[in-house]
Structures are given as C-alpha cells and as structure tokens.
Amino acid sequence: MAGNFSEIESQGNISLKFGFLGLGMGGCAIAAECANKETQIKNNKYPYRAILVNTNSQDFNKIEIKNTGNVRKIQLEGYEQGAARNPQVGEEAFVKHETKIFEAVKQEFEDRDFIWITCGLGGGTGTGALLKAIEMLYEHDYNFGLLLTLPRDAEALKVLENATSRIRSIAMNQEAFGSIVLIDNAKLYRKFEEENPSALANEYTSYSNKYIADALHEINLVTSSFTPFSDTHFDASEFAQVINTPGVLSLAKLELKSNQLDTENPLGYLTQLGNALEKGVLYDTEREELESAKKSALSIVTSPLRAGRLYNFSFLNQMENFLKERTPYVDERPIAPYVNKHTTKKEEDIVKFYSVVAGLPLPKRVSDIIDEITRIKEEREQANSKKSNAVLNKLFAFDDSVQEEKPKKKKLNFGAEPEVEVADDSQPAKKKLSF
C-alpha cells in the first residue's frame, strides 16, 4: 500500500483529520512520521497532528519532525532514564503526568475527527501507558482507535510477554472503542529484507515507520480524492463508521494492469484480489477471520481512459459477489469505482484496488507469539534442568568422604646400634660406656 502514490498526494484531499497520541519510543516515532505526511492542500500542508509522550529524554533526539507546529513533545519528568521494559514504570509515569497529557490532548486534538493511540507493544513506557491512555480518551468521549506494532519472534522473552499481556487486557475491553490496527513487525521485516538486501539494520525502523504512515495516509486520501463513477460511493462519513467499528481493522491493496482484468474470465484476477485481502498491508489474515467481519468496503481507482471500458455491469457485479463471498455477514460492504482524472501517462493502464475490513478477531499472529513464548519457556526449562542434572551427577559421583589418617609416629633413628656380646654366664657383663 505504501510507496508510489505521488499522483494522489499532489491532488488529493484527506477524508478525516487524524490526531496521533504516541506512547513510548516506538509509538512516538510512528506518530511523528504520520504527522510528517504532506499534501498540496492549500493551508493544510501537514494535515495531521501528533502528541509524543515518552520517558527517555534521548529518544526524542532520534525523531525527525518536519513541522514543529503540528507536533508536541511531552517529557515525563522524573523518568528520564526510561522504563527499562517495565510496563509498571510506564504506567506510573503516565498517571503522574496525566493532567498535563490531557491538557495537551484538549488543545491539540480539539478539531480532530479521530485519534489513533500509537504504541510499540513489548517495551516499558508505551506498553505501560497504553491502558491508562485508553481510559483517559474513553472517559472523555473521544473517538479513537489503536495503532499497535507486534514484536518479532527474535525479540526477548520479556518483550513478547509484555506484548501479549497488553493484548489480553485490550481484547477484554475492545468493544469500548474503535478499530485496532495491528502491524506485524515480522511481516514488515521480511518485506524490508527482500526489498533492501544490502541495507543497514538500523534502516529498518525508518522504513517501517514510513510504511505504516503511508498506508494509513493513502487510504485516508482514496476516500476523498477521486471522482465517483457511479452512485455507489464510499465517502468520508462511511470511512469514519468503519474505523469506529470495534475489533481489528485490515487494510489491503492490489495493483493490476488493465489487460489482466478479463471480465469473461475473472478467476485469475479474483484469485489475486482474494490473496491480497488475506495478505493485507500490515498483517496477514486468514479467510475464516475475514468471514467474521462486521464491515467491509472495496474502492477501485483507474484512469478516465480505462474507467469507461472497465466499469461495466459485469465487472461491478463480479466485485459485489466477490466481497459478499469474502465478508458474508457484514452490516455494509460498498463497492466504490473511482476515476482518477490526474493519472500520469505512466499509470493510465493501472487499476488499483483498496479494501478496508473492520470488526475482525485477533489474527493468528498473536497466537503464534503465544506459541513462541511457550516454546522458549519449555526449552529454557529443559536446558536449565539438563545443565543442573549434569552438575549434580558430577557432584554426587565425586567421593569427598575420605577419612583423614593419623600420621604414624616416626621412629627415632640414632644410627646402627652397637653390637652387644652375649655375656657368658660364667663372666660378669661388660659395663656400658657413658659419656
């Protein structure tokens, strides 16, 4: 989804005014990148606003901010050294400064249509502050959702446990707020590795933050930037309803050339579209998960040259049947064909599909993380037990019960004894000499 959509940015209008409340190092970096998104909209070059909340004072220095006027930093004083991956410290820091944070929310997000709480699950500050931030916005009746990154399996056990602990708490209360957008770091890391095999490891963070920001920004542009081809439309108000739907939200995108869309033989492109839905942009879904969705929408964008030929009754009917098959129980599932009047010559043969599916259950990736935690614990226990047994066996095999033997008393030796003649009974014994 992220990537080449400059022609949208150059002429596009955003559907909703987003505010981003970034928590912790990861959450602040994502929120700042979202606030860095630019448009050519007059008097609204930077359409999003962000509040960055963190403990570690050094983390702010790592974040690039293009326009300081739409980003506010809040340093949680007294916790400048960070939370050391301890969520309890992060929660404590947020509570101590909650009044200051809420004042910033009221000032910065007063005109926002929707607020995203952004957080990298697994650390201390963001993970710890997350539940308190949810409570704060919920109690003051804000429309908000969550933008959360899931850790890779390569992360330490504590990180994985911190993440799943917070997901469990969120799942218990998810009906109280809007959509949850999950970002699978394992998926994005693989994509980064494939696209940039010679890149430095520290470039991934910048790549992933931009990828996330681009994905959300692009779908927010699609719903307000193009000319509807028919009466069926997926407008800003409908988009707002979708992201206010409790549960997990999935975004998907597919680009095809117009000659790949044969309405008389639709199996090929419908299969590709189905795969795109399941792959998603930010995390993978399974078909069974999609079938439990509450809302879905499919937007299609192409050039004026191709729109007149492609958007016939047969094609749109195929799209309706496709989305009905994939999301059979949703409340709404609009199909919205659009014409991009500003398509470049290079892209006039391209057809783009954008899907939004809301109200989904937690994905299999969360289950995979739990399985990884279980595996690590079991292997650690086995390794510790094996090492302990080896030491004990060696210890018990060692005989340290040898009794001390009393040293034998040394015999005195004064040299050879003088020969003594046996006295004859008939003669007196010879007197010994005495010196």
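Heads up, residue numbers simply count up from 1 along the chain you see.
Including glycine, each Cβ sits where the backbone N, Cα and C put it.
If you check Swiss-Prot, you get these features:
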- M25, G26, G124, T125, G126, E155, N185, S208, N209: GTP binding site (BINDING)
- R85 to A: Loss of GTPase, no polymerization (MUTAGEN)
- E238 to A: Loss of GTPase, forms polymers twice as efficiently (MUTAGEN)
- E332 to A: About 40% GTPase, decreased polymer formation (MUTAGEN)
- R333 to A: No change in GTPase, no change in filament polymerization (MUTAGEN)
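Taking the features listed in Swiss-Prot, we show where each one sits on the structure.
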| residue | record | DSSP class |
| --- | --- | --- |
| M25 | GTP binding site | helix |
| R85 | mutagenesis position | coil |
| G124 | GTP binding site | coil |
| N185 | GTP binding site | helix |
| N209 | GTP binding site | helix |
| E238 | mutagenesis position | helix |
| E332 | mutagenesis position | strand |
Among R85, R333, the most crowded of the mutagenesis positions [Cβ within 10 Å]: R333
Among M25, G26, G124, T125, G126, E155, N185, S208, N209, the record's GTP binders - longest CA distance, Å: 20
Around the Cβ of M25 (GTP binding site), the count of other Cβ atoms that are within 10 Å: 26
Chain-internal residues, separated by at least six, CB under 8 A from G126 (GTP binding site): L23, G24, M25, G26, G27, G90, C119, G120
Integer Å distance between the CA atoms belonging to G124 (GTP binding site) and E332 (mutagenesis position): 39
Cα-proximity to R85 (mutagenesis position), 10 Å cut-off, over binding-site residues G124, N185, N209: G124
Cα-to-Cα gap, R333 (mutagenesis position) vs E238 (mutagenesis position), nearest whole Å: 10
Rounded inter-Cα distance in Å - N185 (GTP binding site), E238 (mutagenesis position): 29
